[in-house]
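Only one structure is covered here, and it is reproduced in the block below.
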Amino acid sequence: MAKDIYKTFKRSVSGIVGGNNINGEGSSSPSTSAPQVKYRGGTGRTWIHPPDYLINGHVEYVARFLGCVETPKANGSDVAREAIHAIRFQRDLKRSEQTRETAKLQKVEIRISIDNVIIADIKTKAPMYTFPLGRISFCADDKDDKRMFSFIARAEGASGKPSCYAFTSEKLAEDITLTIGEAFDLAYKRFLDKNRTSLENQKQIYILKKKIVELETENQVLIERLAEALRANSKADYENTGPPIYPGLGPPALPLSPMPQGPPPNIPPSSIYSMPRANDLPPTEMAPTLPQISTSSNGASPSVSPASTSPSGPAPSIPPPRPPALAPPPPVAPRRNPVVSPKNSTAGLLDGLELGSAEPAKKAPSNIFDDSFDPRAGEKKSTAAEYNPFGADFLSGIQNGKEAPPSASAELLASEAIARLPKPESSSVPPKKTAAEYDAMINEVEKKLAAMSSGSFEFGQLQTGDLGGIEGESDYGTPSDRLNPKMMNLKQ
């Protein structure tokens, strides 16, 4: 009597929907007696939970874990039925070795969300298995026995093998199957919302690439036609005028004005701009000689004035003679290293002088215009084998004259620049796609967009089935391919 009251109370409490767990996520355990609210899904299916429960939280179900076993296939009702038979057979073999407490099935929580399905221990709340929805390929419940429920999930890794996980619950197997299907529908809708925009952008990229290929093909055709026309024109010119003197170019044009042979005719020969010629005659006018000035015996010069005075006034002065018209000497190029007299040179006075040094004085070079002079010749310099534009060559070291190592940002810039350099052509480089190939790619994207619009996209479809009336636990059948002598402790 007390047991029946406990079951009735448990069923009434399990009808509370939308409670909050410790982590603040929504969870629900639908009742088997209360009528359930139906929600229409995006794929035409009927949902039993509000979408927010699975999107923002999760839905929890309490069940007992029967066990798991590997399966040869990832889907199929026959595969799940055979796996459940194998699990029950293994449990019955171990029942004789177990006590009454250990023989009980483990009680677990099944947490279903839009991201994954988690199997956790009901006492410790520690997750036992975590299955992303993408790894679950098949889900089935028994239409006759409402307690049996199983799903097939693939193990982690690319080469993970599928395994069947079986559970028993208090007439909630169908609800668990519908909840997992609802999670798949919502994940599928989220996938469409995220990928529809990317597919449309990919379609536009393919259209632009196709246009580029068409323009490049047209440009190549025009280049070939132009080269053919130029070859035809050059052939016609060769037949008419003969081979050209300058290959590829026409003869140069002659200048219209003649080249001048001398200075302009309107400049007189006595001008300072005229240069002496070989046939010029020497000047006929010579400079007058001046009278010698004699000195007296006492050393005083006689009073000789250039102009004598008279009572009537000063005598007129004789105008100075006009200098002869002499041509200037030819220009002389300046010397690069003029010779400096050692007597009047400051360099000679400071020769061999070195201030503030205890070492013997070294003779300084006498040529102050020597280009090889280096004032930093005594300093220690760092020599680099090759200049690295992305390295830290511009940062000189402060210890022992060593170079500072390149920074991480400089190495990153160098790697990015090297990656952007055009790679040499090799056999591994794929050839360029043609316009027909881009047409095929555009058609594939359009098919995916059409499938998204109609809801027939193949991604995220969960296959469901019926276990077909699993026999009772006492009337199980022996699986055909699950007999293991080592596990059964039997002699071969």
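Cβ coordinates come from backbone N, Cα and C, glycine included.
Taken from Swiss-Prot, the feature domain 'PID' applies to 55-215, supported by sequence analysis. Regional average pLDDT for the domain 'PID' (55-215) in the model is 86.
Under the DSSP three-state reduction, Leu208 (mutagenesis position) is assigned to helix. Swiss-Prot lists Leu208 to Pro among its mutagenesis entries, and the accompanying note reads: Loss of dimerization; when associated with P-215.
Cβ contacts within 10 Å of Leu215 (mutagenesis position), excluding its own Cβ and spanning all protein chains shown: 10. What Swiss-Prot notes for the published mutagenesis of Leu215 to Pro is this: Loss of dimerization; when associated with P-208.
Long-range Cβ contacts of Leu208 (mutagenesis position) within its own chain (separation 6+, distance under 8 Å) are none.
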